[in-house]
Amino acid sequence: MPALLERPKLSNAMARALHRHIMMERERKRQEEEEVDKMMEQKMKEEQERRKKKEMEERMSLEETKEQILKLEEKLLALQEEKHQLFLQLKKVLHEEEKRRRKEQSDLTTLTSAAYQQSLTVHTGTHLLSMQGSPGGHNRPGTLMAADRAKQMFGPQVLTTRHYVGSAAAFAGTPEHGQFQGSPGGAYGTAQPPPHYGPTQPAYSPSQQLRAPSAFPAVQYLSQPQPQPYAVHGHFQPTQTGFLQPGGALSLQKQMEHANQQTGFSDSSSLRPMHPQALHPAPGLLASPQLPVQMQPAGKSGFAATSQPGPRLPFIQHSQNPRFYHK
């Protein structure tokens with residue numbers, strides 16, 4: 001037979017502790033239920049608000065929607081107009097930049113062409129200046145410079161003398177007459193070598209010789225009857241060898257003036273260099289106002305002692321390549 005087991009009787013302290021524990025558990029459960037209820041209520045409220053908003057949107061009329069569309073279209077048109085204005089401004093700026101660039105390029109082209117034409121004109125003028133004065137054109141070497149042409153084209157006012165380092169004697173004739181000694185059998189011509197000037201060496205080259213305008217060519221001359229004619233073939237012997245001193249310029253100028261007065265030539269008839277081909281009888285080489293060069297025999301053509309002054313000797317030194325001068 002089963003035995004009956006009796007539980008032990010709880011004490012008062014144990015009973016109070018058990019009661020307190022049960023009450024705390026109940027309170028905790030109640031709080032949890034309250035929190036869950038609050039969350040549910042909040043969700044319900046949010047859902048209700050969404051529903052109300054949706055209902056309000058659905059209740060909006062068609063006119064209100066049209067008004068909103070018109071406002072948005074106006075705003076779009078304003079933005080498009082601003083875009084068009086900005087595009088036009090950009091196009092205008094680009095067009096002005098293109099015009100300015102073309103203008104600068106045109107100015108640069110004009111300046112370049114003007115500079116080219118000026119240089120071409122200067123080059124052509126220099127070439128014509130080098131060719132002028134010789135009928136042969138390109139056959140004559142262009143060694144005649146502008147300074148020599150200026151000296152030959154002007155009168156005795158531009159007669160210049162060069163001071164040379166040499167002997168102290170002055171190579172010049174008397175102011176009245178040149179010193180010539182007649183010699184029928186002499187060989188005084190263009191092929192005669194120049195006389196010797198002593199042991200001193202000349203300090204100048206043939207290109208630096210004294211060139212003064214004279215009315216006489218270096219070979220044959222237009223002779224006029226003189227009281228005491230001399231033959232062309234004569235030895236030219238200076239009384240004293242040497243070079244021009246600075247003081248001999250006055251006597252040289254007097255001799256030139258005296259020679260021009262004796263032969264009938266004026267100072268205005270300054271001579272310019274002429275190419276040797278001008279003596280050939282080719283047509284068109286000599287113009288009508290030019291002086292003809294008469295080739296006369298040595299026995300008949302003569303001139304006075306004043307017809308050729310002393311300073312003509314530098315022209316005789318060009319024996320290999322004589323230069324003729326004409327009006």
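Note that Cβ sites are derived from N, Cα and C of the backbone, with glycine treated the same way.
Original residues only.
Note that this is a predicted model, so its numbers are computed, not measured.
In the three-state DSSP scheme, K45 (mutagenesis position) falls into the helix class. Quoted from Swiss-Prot, the note attached to the mutagenesis of K45 to R states: Abolishes sumoylation; when associated with R-71.
Under the three-state DSSP scheme, K71 (mutagenesis position) falls in the helix class. Quoted from Swiss-Prot, the note attached to the mutagenesis of K71 to R states: Abolishes sumoylation; when associated with R-45.
A mutagenesis experiment is reported in Swiss-Prot for this position, S319 to A, and the note states: Does not affect methylation.
One mutagenesis experiment named in Swiss-Prot is Q320 to A, and its note says Does not affect methylation.
Listed in Swiss-Prot is the mutagenesis experiment N321 to A, annotated as follows: Strongly decreases methylation.
For P322 to A, Swiss-Prot lists a mutagenesis experiment annotated as follows: Strongly decreases methylation.
The note that Swiss-Prot attaches to the published mutagenesis F324 to A is: Abolishes methylation.
According to Swiss-Prot, the mutagenesis experiment Y325 to A carries the annotation: Abolishes methylation.
Record note (Swiss-Prot), mutagenesis K327 to A: Decreases methylation. The unchanged residue is displayed.
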Between K71 (mutagenesis position) and K45 (mutagenesis position), the C-alpha gap once rounded to whole angstrom: 35
